[in-house]
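Inspection log for the structure reproduced underneath, given as structure tokens.
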Amino acid sequence: MSTAITRQIVLDTETTGMNQIGAHYEGHKIIEIGAVEVVNRRLTGNNFHVYLKPDRLVDPEAFGVHGIADEFLLDKPTFAEVADEFMDYIRGAELVIHNAAFDIGFMDYEFSLLKRDIPKTNTFCKVTDSLAVARKMFPGKRNSLDALCARYEIDNSKRTLHGALLDAQILAEVYLAMTGGQTSMAFAMEGETQQQQGEATIQRIVRQASKLRVVFATDEEIAAHEARLDLVQKKGGSCLWRA
């Protein structure tokens, strides 16, 4: 029987906004960090939560997502003031983050601004993208945090606005459910029904236009496209290309 201790930190951030072109983090700042500690698949209550003064204004679009106002952040510490405590908290742990590229990009950017030669986060933490895990488990389905809550019947009624600590707490429950065993029979049957319906629809299209060559996107192309849409939707609040 293994006695190894597994320490995971489920983490989320809120920011002043994001760039649609180029590096999504450049010129923007983290304004909230929420992290939940999980040891051997148990929530410990040893959480990390802080609001940060960004020394720049919050974009209106980002404010619409998380509701964190410029005035509220005026008396909060800067990232530089909490960086050491934050690094000590996450060092050596497995970070579980939904759409990890977004948050890790911001974290590495903030560390680089300190001019202290701090290495990339993935050199002192293992990084697990829970969105990538969900996509492997449920290909072709919506795998946003809200969609996963509905799938696993996890209460997210308090999530009227995005908040880093609340989102981290919800994600911790979701991730434990995702990695804890098989899903319910009802959900499995629902998935099979949807798959059968999808296959039937494809067959009808082929019969009606048998001479038309249909070129489908590869799995890699679909994954890359969905990743970009998730990045836009996660911190933009909405995505034009999704209903």
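Cβ coordinates come from backbone N, Cα and C, glycine included.
Don't look for the substitutions in this one, it keeps the originals.
When other Cβ atoms within 10 Å of the Cβ of His66 (substrate binding site) are tallied across all protein chains shown, the result is 20. If you look up Swiss-Prot, you'll see Asp12, Glu14, Glu61, His66, Asp167 marked as substrate binding site.
Under the DSSP three-state reduction, Asp12 (substrate binding site) is assigned to strand. Annotated divalent metal cation 2 binding site per Swiss-Prot: Asp12, in sequence order.
The annotation divalent metal cation 1 binding site is assigned in Swiss-Prot to Asp12, Glu14, Asp167. The secondary structure of Asp167 (substrate binding site), as reduced to three states from DSSP, is helical.
The mutagenesis experiment Thr15 to Ile is recorded by Swiss-Prot, whose note states: In mutD5, reduces suppression of AZT sensitivity of holC or yoaA knockouts, reduces exonuclease activity.
Taken from Swiss-Prot, the feature active site, proton acceptor applies to His162. Just so you know, the Cβ of His162 (active site, proton acceptor) picks up 20 other Cβ atoms within 10 Å once every protein chain is counted.
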Which one is it: of the binding-site residues Asp12, Glu14, Glu61, Asp167, which Cβ has the fewest other Cβ atoms within 10 Å in this structure? Glu61
State the three-class DSSP label for Glu61 (substrate binding site), counting H, G and I as helix, E and B as strand, and everything else as coil. helix
Would you mind pulling the DSSP three-state label for His66 (substrate binding site)? helix
